[in-house]
Amino acid sequence: MILGEIMEVLAFKNQSLIDHVNDMVKYWERIKYRYLKTIKRALEALNIKLDIEKVDEFMKILIKLHDIGKASKIYQRAIINDQEKLMGFRHELVSAYYTYHILLKKFGDKNLAFIGALTVMLHHEPIIMGQIRNLKKKELTAEVVLDKLKKFDGMIEDFEDLIKKLIGYSIGDIIKNDSNKDDIIRFVIEMSVRARHTPNSEKLRFIVGTLLLPLVMCDYKGAESREGKAPKFAEVLEVESYVI
């Protein structure tokens, strides 16, 4: 389902979050039959069994929520006003927090929610890992998480309405509407530790990699209508979508 206009929450300076999500969903509808069975088999590696319709629903939730962290006050201030700075803030860490809780509510499976949230958290992996290396760290440590979220000061006033339009749930029925920064920091640190030290870490990386390809493809395709220079990944996108 393509979403109607809600409010002017921006994903990019020249594209609203809703328009970005709509374009991503449209592109997913074009390519999904190439990926649904592969994703289904990948999830089965961790004994997560979903039928094709549920896999489709799962992926659409990732698409709709992957940038929900951009509905944070700090991000909207920075994108509207060039004088405002993000100060290292990474929206995907906030997106992962909400994605986990919404997936858990929707599917009732902690492992599936974790995988989905981790995928969302890593959908800009080259950026965040590059920033970590600049801090002379090798991984998403507590210190790094604190640095990336230190300026986070909550979500926009109409966040609950935005979530309800995107996924049909009231966020107040799932978690606190204006989650405490400490809650998000604690969650991201726990995710990072679990991802590195789980006994099934190799399977986990395989599954997340399987999910990241179509998610990132849709993300870049969904940004095509914005003004500005096309991202380099667009070259990969053209190869992947050539026969569609």
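Using the three backbone atoms N, Cα and C, a Cβ is placed for every residue, glycine included.
Sequence annotations record features per position, and here Swiss-Prot assigns Mg(2+) binding site to D67, H91, H123, H124. Look at H91 (mutagenesis position): DSSP puts it in a helix.
Residues or ranges marked as domain 'HD Cas3-type' by Swiss-Prot: 10-221.
Under the DSSP three-state reduction, H20 (mutagenesis position) is assigned to helix. Cβ-based neighbour count (10 Å, all protein chains) for H20 (mutagenesis position) stands at 25. Listed in Swiss-Prot is the mutagenesis experiment H20 to A, annotated as follows: Loss of all nuclease activity.
Other C-beta atoms found within 10 angstroms of the C-beta of H66 (mutagenesis position) number 28, with every protein chain shown included. Among the mutagenesis experiments that Swiss-Prot reports, H66 to A is described with the note: Loss of all nuclease activity.
In this view, D67 (mutagenesis position) is surrounded by 26 other Cβ atoms within 10 Å of its Cβ, with every protein chain counted. Secondary structure at D67 (mutagenesis position), as computed by DSSP, is coil. D67 to E appears in Swiss-Prot as a mutagenesis experiment; the accompanying note says: Very little nuclease activity.
According to Swiss-Prot, the mutagenesis experiment D67 to A carries the annotation: Loss of all nuclease activity.
Long-range neighbours of H91 (mutagenesis position) (same chain, six or more residues apart, CB within less than 8 Å of its CB): D67, G69, K70, S72, Y75. For H91 to A, Swiss-Prot lists a mutagenesis experiment annotated as follows: Very little ssDNA exonuclease activity.
Under 8 Å, Cβ to Cβ, and six or more positions away along its own chain, H123 (mutagenesis position) finds H66, E92, L212, L215, V216, D219. Secondary structure from DSSP puts H123 (mutagenesis position) in coil. Swiss-Prot gives this note for the published mutagenesis H123 to A: Very little nuclease activity.
Annotation of the published mutagenesis H124 to A in Swiss-Prot: Very little nuclease activity; the original residue is retained in the structure shown. Cβ-based neighbour count (10 Å, all protein chains) for H124 (mutagenesis position) stands at 19.
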Please report how many Å separate the Cα atom of H20 (mutagenesis position) from that of H124 (mutagenesis position), as a whole number.
-> 16
